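Structure record follows, encoded as structure tokens.
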Amino acid sequence: MTQETTTLTGQSPPPVRDWPALDLDGPEFDPVLAELMREGPLTRVRLPHGEGWAWLATRYDDVKAITNDPRFGRAEVTQRQITRLAPHFKPRPGSLAFADQPDHNRLRRAVAGAFTVGATKRLRPRAQEILDGLVDGILAEGPPADLVERVLEPFPIAVVSEVMGVPAADRERVHSWTRQIISTSGGAEAAERAKRGLYGWITETVRARAGSEGGDVYSMLGAAVGRGEVGETEAVGLAGPLQIGGEAVTHNVGQMLYLLLTRRELMARMRERPGARGTALDELLRWISHRTSVGLARIALEDVEVHGTRIAAGEPVYVSYLAANRDPDVFPDPDRIDLDRDPNPHLAYGNGHHFCTGAVLARMQTELLVDTLLERLPGLRLAVPAEQVAWRRKTMIRGPRTLPCTW
């Protein structure tokens, strides 16, 4: 990293701002990020862990430009201790998140068939069956029920496990590992133990599926390894983040339901116009802050100009999809939830070649959860005052920890 960075206009670079990991009780926007957005389109930040500082892009057009620009890469991030949110950082070979082209496309091809629109459409009846069984359970027992524990957690686990090809007997163990990996509360040692457990299990599973013709992800990876298209280490590194991905659906929908349960006008709108829920879900996806801070950095592979500022080769850059989704130049009155907002080109699932692999699957699960809970629980409401709902702490993915409801 360069010792001094100057703008192309000769002005001094923006100051480096500390960005602590905040535990926010509720869906409110991160106040530090809001301040950084006001400061300018390109700022510099220092996160709780790692070394040095990084650039932060918050404007919609800049976020799209950077995430589409091959002059910014991810592969080098794995070799450096860049300033970051997570206390532990040991990426594995094969992870799509850190692959640059052409490796990214080669790896993604190995599993793409499991995440197509067609594959997701075929899965939908089975997913609905799983969800109906969970709702049947809480209806049989009667209210109150914690929707996070009883529905929002087990449903994505079961659906992702169907897609991945996880045997039913292993599903709870796999979920326990994923929970520990994405938490920031257990420390590096606990996360590393969970990673060893999960990736050891994945290695055994991929080996066992060698030569398989199945349509699940582990069978696809076993077959791809057998054909020499990906290495075993790459297959394991590719599968891990896909297995963990169900956590995002749990907590995104948890935030959506919290908003509907605490803002009567939103719930009324969703119930009165079920045919327009697709547009409404897009707006909720745009508005919610699905994560703490920012995700994964990129490295400038050569000098790049952004907003009149020279980002030097070797300097790290973060983009904020949360900030981009609140850009007033793209989303008028961006802090207001407008369930009729159209067009709504939100970036909730990312952008560029790192666009979420499971976006179609995640969207399908989100639609089923919201539709089914609203239709089968017509009197759905919180069982406790809103301020008593516990929110997740020391974690990268935001959302209510519990959602006690009655109906």
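The backbone N, Cα and C atoms fix where each Cβ goes, and this holds for glycine too.
No substitution from the list is modelled in this structure, which keeps its original residues.
These numbers come from a predicted model, not from an experiment.
Pulled from Swiss-Prot:
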BINDING   Arg92, Tyr199  flaviolin 1 binding site
BINDING   His290, Arg291  flaviolin 2 binding site
BINDING   Cys356  heme binding site
MUTAGEN   Lys90 to Ile  Normal activity. Reduced affinity for flaviolin
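Positions of Swiss-Prot features highlighted on the structure.
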residue	record	contacts (Cβ under 8 Å, 6+ apart)
Arg92	flaviolin 1 binding site	Tyr199, Thr233, Val236, Gly237, Gly240
His290	flaviolin 2 binding site	Ala248, His251, Asn252, Gln255, Leu322, Ala348, Ile397, Arg398, Gly399
Arg291	flaviolin 2 binding site	Leu322, Met396, Ile397, Arg398
Cys356	heme binding site	Gly245, Tyr349, Gly350, Ala362
Per DSSP, three-state class assigned to Arg291 (flaviolin 2 binding site): strand
For Tyr199 (flaviolin 1 binding site): DSSP state (helix, strand, coil): helix
All-chain count of other Cβ atoms within 10 Å of Tyr199 (flaviolin 1 binding site): 19
